[in-house]
Every structure is written in structure tokens, then in C-alpha cells.
Amino acid sequence: MMPSESGAERRDRAAAQVGTAAATAVATAAPAGGGPDPEALSAFPGRHLSGLSWPQVKRLDALLSEPIPIHGRGNFPTLSVQPRQIVQVVRSTLEEQGLHVHSVRLHGSAASHVLHPESGLGYKDLDLVFRVDLRSEASFQLTKAVVLACLLDFLPAGVSRAKITPLTLKEAYVQKLVKVCTDSDRWSLISLSNKSGKNVELKFVDSVRRQFEFSIDSFQIILDSLLLFGQCSSTPMSEAFHPTVTGESLYGDFTEALEHLRHRVIATRSPEEIRGGGLLKYCHLLVRGFRPRPSTDVRALQRYMCSRFFIDFPDLVEQRRTLERYLEAHFGGADAARRYACLVTLHRVVNESTVCLMNHERRQTLDLIAALALQALAEQGPAATAALAWRPPGTDGVVPATVNYYVTPVQPLLAHAYPTWLPCN
């Protein structure tokens, strides 16, 4: 005779089954806006999805359970937030207000880290994507109101909430607030402040034309089954007892994209669609030891990315601001050597592959990059500053992070900026 199950065991087994069913339902449902490109789906039918292994599920669970400080401005206290907590509160409140959440996903570098932490890239921001319908302005406003209201729940005990308004919370804890509403893109982003750069970014997506630059950052991990398991089961997860968690590659073929991540390969689709920041990510990957796939037309890829960079950031002030923000986010603190190497690589790529600018505009940008590179070089200490040089990049574009430097001549910084078109006398 089989031993009878206790009530707790029955609930736990049901939780695992429900979690698995939830993952299957979300993964097999028709993709909401912002999913893989239809061209990728037709090229790789069914291959854009894959189940996570037990070690990957463990890493995901640990990442969602790790408290992240949300730093307040002025006298506002620091909030300690577990990602799974804020996801559950935001999701349940949106559902109560009548806005259905199709799925919640972990996206970007954090998802890549869960799948393969040995890539060397690590992660900064925690990108959490809520698939919702944003058909009206009221839906956009609701997502913002819900996120701001949920911050009240995470205020430390003893803090008076009586006079705290949503506007006050936005000024105190929101790093960035973005709304995009066009024919092809309907989404909003709320980024919560963290002084170390590990911002919690809540993105509400109805439709978006492209959510990745290269195959290695195209991963999304569907969190619904894991979150449901945590709510329903009192038994800790184990290799023999855990929910099915599904990953998706917006690039197309999940297995191929994961192999690119493991072997440090740079690959993409439709490079003409990559936004301006893709150029900086490309140079970052080269410095980290990634290589373009052998079949890649590197010159064409670089020309596309340079052109898009100058379309998205047309003037020198925007270029400086974009470069400084990217470098601070990815090469902060004591990583001056790699920051310098990234700027050297960017200088080379812009010099070789920019075809859309007049000569003086191109020279201005190169001077800006050179000035930032020399600043990063000086931060490495007297030995590096005395050498005042950098090792030239190899044929693969990689610049070693080292103080054995080699100088290349650069144009002196221009004292004056010129308009795009010089006046005709």
C-alpha cells in the first residue's frame, strides 16, 4: 500500500505542477508585443525557447531573492527590496486595477548572467519586463502610479507616510522615467536609483521593435512559474523538486545564442536596426575578449553602428554625455584600464568606419574620444601616465588591459565647434 500524502505534501506537489503548467502556458502562448522578430520565428520555429537547467534555476532564484538597496535622495531612507517582492506587489496591484499582466521576464545582462555567469560580463541593471496592454494613456499612467505607490510598502517601519505623495516618491527614488508611444513602439520604463549602478528597471511593454543588439543580450527568462512556486509551496526547491522555468532568445535560436555567450562570439541579425548605443556595446565586447562571428562582414557591421550612433547622438554634447554615462555604468571605480581600452577601441572603429560625417565633425568626435581616453589613462597612476601610450589593438580589435602602452598621434582638441554645414561666402 502506498503511504498517504500529508496536506502539505499535496499542496507542494500541486504547486510544482501548477508552476510547470504556468511556464508551459506562457511559453506556448502567442507572443505578446515585444517578442521575437517574426522573421526569427520563421527561421527557427520552436527553437527560440528552452528550459533552464537546475543550476540556472538556482542562480535565478538567488538573484530574485537578493535584497537590493534603493537609495533615496535628500533625507529619504534607503529601501531594501527583493526583486521578487516588487514584482509580486506591482503585478498583483496592476491585476486588481484591471490591467492584465501577460508575463513577467528577466531581460538583458542579468538574464545572460543567470544562463552563463562565466562570460566575464557580469550585470549591472536588473531589467524586469512586464508584458501588458498599453492601448491608452490611462494604462501608461496606471503603471507609473502603481510602481510609485508600491514604494510606500517598502519604507522602513516608523516612517510617516501621511504626507508622502507620488510626486515626492518620484523625486526621491526614481532615477529615470521613460515613455515611448509610436506606431511600432509602446512601452514605458521606471528605473529605481542605486548608487552603485545596479538599478532596478521596471519596463512595461506592449510592443517594441527591437529589444536586443547582439545574440548574447537577447535572452529573456520567464519568471511566472518560479514566482508562483514561491507563493504556493512551503518546501524548498531541490534538483528533484522545482518548477519548470523557460528561457527565450529574441535573436531566434536559443541554443545558438547560448553558444555565442559561452564562446564569446559577437553575432546579430539586421544590424541596420541596432540603436546608437550598440556601437558602445560592440567596443565593450571586443575589450572583454569577444570576437565577431567568422561569417560576419565586420566593416559593414561597424559602418551601420557608427551611422546609427551619429543619427541618435548628432551633436558633441550628446556624444560626451552618452559616452560618460556608458563608461560610468560599465567601467566605474578601479576599472580605468579597461575603460581606457574601450575608448581606444572606439577611437579605432569610429576612425575606420564612419562614412556619414563631414571631416571636421568626425575629427571633433575623435578628439572627444581621445580626451576621455587620456583622462582614463591618467587615472591608472603615475606609471601609466608616464608611459602616455596604449598598446595598439590587434587584428581582432582587442586591446589588452595593461600599462604597456603605445602612443598614436591624435589631432589637438578643437577650440571651437562648427555647424554641420559651413557658411558659403
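Backbone N, Cα and C atoms are what each Cβ position is placed from, and that goes for glycine too.
Modelled residues match the original; the substitutions are not represented.
Listed features, source Swiss-Prot:
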- GLY108 to Ala: Loss of polyadenylation activity (MUTAGEN)
- SER109 to Ala: Loss of polyadenylation activity (MUTAGEN)
- LYS124 to Ala: Does not affect polyadenylation activity (MUTAGEN)
- ASP125 to Ala: Loss of polyadenylation activity (MUTAGEN)
- CYS181 to Ala: Reduces polyadenylation activity (MUTAGEN)
- GLU213 to Ala: Substantially reduces polyadenylation activity (MUTAGEN)
- ILE216 to Ser: Substantially reduces polyadenylation activity (MUTAGEN)
- ARG269 to Ala: Substantially reduces polyadenylation activity (MUTAGEN)
- ARG303 to Ala: Does not affect polyadenylation activity (MUTAGEN)
- PHE331 to Ala: Does not affect polyadenylation activity (MUTAGEN)
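Counting other Cβ atoms within 10 Å of each Cβ, the mutagenesis positions CYS181, ILE216 show the lowest value at CYS181. CYS181 (mutagenesis position) is 24 Å away from ARG269 (mutagenesis position) when you measure Cα to Cα.
When the CA atoms are compared, the mutagenesis positions lying within 10 A of ILE216 (mutagenesis position) are SER109, out of the candidates SER109, LYS124, PHE331. In the three-state DSSP scheme, CYS181 (mutagenesis position) is classed as strand.
Among the mutagenesis positions listed here, namely SER109, LYS124, ASP125, CYS181, GLU213, LYS124 has its C-alpha nearest to that of PHE331 (mutagenesis position). Straight-line distance linking the Cα atoms of CYS181 (mutagenesis position) and GLU213 (mutagenesis position), rounded to a whole number, equals 21 Å. Among the mutagenesis positions SER109, LYS124, ASP125, ARG303, no residue is found with its Cα located within 10 Å of the Cα of GLU213 (mutagenesis position).
If you take the C-beta of ASP125 (mutagenesis position) and look for same-chain residues 6 or more apart in sequence within under 8 angstroms, you find GLY108, SER109, ALA110, SER191, GLY197, LYS198, ASN199, VAL200, GLU201, ALA329.
According to DSSP, SER109 (mutagenesis position) sits within a helical segment. In this structure the C-alpha atoms belonging to LYS124 (mutagenesis position) and ARG303 (mutagenesis position) are separated by 28 Å.
For ARG303 (mutagenesis position), the same-chain residues lying six or more positions away in sequence with a CB closer than 8 A to its CB are SER353, THR354, VAL355. Following the DSSP three-state reduction, the secondary structure of ILE216 (mutagenesis position) is helix.
Of all Cβ atoms in the shown protein chains, 23 besides its own fall within 10 Å of the Cβ of GLY108 (mutagenesis position).
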